[in-house]
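Worksheet: one structure, shown below.
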Amino acid sequence: MRILSWNVNGIQNPFNYFPWNKKNSYKEIFQELQADVICVQELKMQKDSFPQQYAVVEGFDSYFTFPKIRKGYSGVGFYVKKDVAIPVKAEEGITGILPVRGQKYSYSEAPEHEKIGFFPKDIDRKTANWIDSEGRCILLDFQMFILIGVYCPVNSGENRLEYRRAFYKALRERIERLIKEGNRKIILVGDVNILCNPIDTADQKDIIRESLIPSIMESRQWIRDLLLPSRLGLLLDIGRIQHPTRKGMFTCWNTRLNTRPTNYGTRIDYTLATPDLLPWVQDADIMAEVMGSDHCPVYLDLKEEYEGKKLSNFLSHSKEPPLLSTAHHSAYRPSKNIHSMFQHFNSMKKNKNNSPTQSENVSASASSGSSPTVSRANSVIDVDAYPPEKRRRKEQSKLLSFFAKQKEEKEETNKTEDVSIEVLDNNNESDIGLTVKKKVENGNAWKQIFSERAPPLCEGHKEPCKYLTVRKPGINYGRKFWICARPVGELIKNSNAVSEEDTQPFQCRFFIWDSDWRANSKD
């Protein structure tokens, strides 16, 4: 059984990449990845506009949570292969505050057979709503274990520090209560958005920043405390246990700086599990070769059999999926086939043809002695309301009047040109020469204004630079700048040594603000 996690950076995004742009559905992607249970993060869509082709995948049950306020943001989903397992329970959110789909009560108020339970304690309703308003967590109960899929908030400095603290605290407490009070096995997958150790990043300045920025130190300490063998640890980092010393095991890269070709990334996507599931683990790894996002998939494989016991016997195979499943969502229920759709269309067309037209209604009212009254608000009449013959005559009259107007304008223009020529004939040749010269100079000036400048060349390779914009909040937000266009990686020792043979494929140190470059180019 393969449990796979992938931050897709937009549910439609993978289909922009090869080979997925040759595929028609997520079913084909899942088959290619050999995945049975898939957790996707960063859906970046709203519940009301989520396309059916992504909500319903043949052979899979699906479960989604979406942000409640902010649009085109966050979102987590699960796809579960029906012939592998069907969970007995499913919840969205961590705190239990969200309503059960189709019911008038929340998960915390639901009957025992519907809720997974063991919610965080001592959280007021306002904070609970705040934590679960962004569509960041889903829990599925497979009897043998509870599978948690998360998209944790990114560390963006002090801006959302309080939200991150509340989210991390609630998530840890939920996991801890499920393990210690519920005696449950746990698997947690997803984009945790925190690197754990120096081996998990190519940029060692990340480790230096940790000692300088308290919010970074705090978030990394959270995941270190969550993981065993920490004294406070609850879960094992299965991916790292399988590959304890492997370097370059990164799952996320900066696409704007094109760092993936040089594998200059970080490891922030995880497959975590309680120690009692370790005997069932067959493998855990990343799929760095799989394109489709700024993240790559990570997976955890469970053995089909252990000590003569079959995995399938321990997994749930419910007759009906939980209420969170899209199978219970009326918008995605296959109630009509295409034949019935065309029948409905033909009946509508027949009714329209049998109904009197607007012109017939007007004629009838006129013959009865009453004149029709049309308000200004309703003065725009549908073209289809005219009979075909009348509509053709009306369109022809419009076209004739249009061309007649064009002809008049053309004649008027010709008259103006004749006058201009007569005036020029009265001027001497020197005046004409000066006029033409001035026009040419003006034209060249406008060309210089509107023509694109060639980008500056980087000092390390003498190659055209890349143009970027500062997106990080601060005093430089929105400023434009130029940097070396090569992928980020090991920096060349002497960025000005252009005479040396260029054996270094990585980005040099060149940087210039666009405003400075434009000012210098004028000198």
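Cβ coordinates are placed from backbone N, Cα and C, and glycine is handled just like the others.
Those substitutions? Not in this structure, it's all original residues.
The shown structure was predicted, so the numbers you read here are calculated from the model rather than taken from an experiment.
Taken from Swiss-Prot, the feature Mg(2+) 1 binding site covers GLU42, ASP294. Its Cβ placed at the centre, ASP294 (Mg(2+) 1 binding site) has 18 other Cβ atoms within 10 Å.
Mapped onto three states, the DSSP output places TYR151 (active site) in strand. When Cβ atoms from all protein chains are considered, those within 10 Å of TYR151 (active site) total 26, not counting its own. Summarising the annotation, Swiss-Prot assigns active site to TYR151.
Mapped onto three states, the DSSP output places ASN193 (Mg(2+) 2 binding site) in coil. According to Swiss-Prot, the feature Mg(2+) 2 binding site maps to ASP191, ASN193, an assignment based on similarity to another entry.
Swiss-Prot documents PHE402 to Ala as a published mutagenesis change and attaches the note No change in activity; when associated with A-403.
According to Swiss-Prot, the mutagenesis experiment PHE403 to Ala carries this note: No change in activity; when associated with A-402.
For the mutagenesis result PRO456 to Ala, the note given in Swiss-Prot is No change in activity; when associated with A-457 and A-458. Look at PRO456 (mutagenesis position): DSSP puts it in coil. Non-local contacts of PRO456 (mutagenesis position) by the CB criterion (under 8 A, 6+ apart in sequence, same chain) comprise PRO464, CYS465, TRP482, ILE512, TRP517.
For LEU457 (mutagenesis position), the same-chain residues 6+ apart in sequence whose C-beta sits under 8 angstroms from its C-beta are GLU463, PRO464, CYS465. Record note (Swiss-Prot), mutagenesis LEU457 to Ala: No change in activity; when associated with A-456 and A-458. The unchanged residue is displayed.
Listed in Swiss-Prot as a mutagenesis experiment, CYS458 to Ala is described as follows: No change in activity; when associated with A-456 and A-457. CYS458 (mutagenesis position) counts 24 other C-beta atoms within 10 Å of its own C-beta, drawing on all protein chains shown.
Under the heading Zn(2+) binding site, Swiss-Prot lists CYS458, HIS461, CYS484, CYS508, citing sequence analysis as support. DSSP classifies HIS461 (Zn(2+) binding site) as coil under the three-state reduction.
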Which one of these binding-site residues, GLU42, ASP191, has the sparsest Cβ neighbourhood, judged by other Cβ atoms within 10 angstroms? GLU42
Within 10 Å of CYS458 (mutagenesis position), Cα to Cα, which of the binding-site residues GLU42, ASP191, ASN193, ASP294, CYS484, CYS508 are there? CYS484, CYS508
Cα distance (Å, whole number) from ASP191 (Mg(2+) 2 binding site) to TYR151 (active site): 5
Could you measure between ASP294 (Mg(2+) 1 binding site) and ASP191 (Mg(2+) 2 binding site) for me? Cα positions, answer in whole angstrom. 12
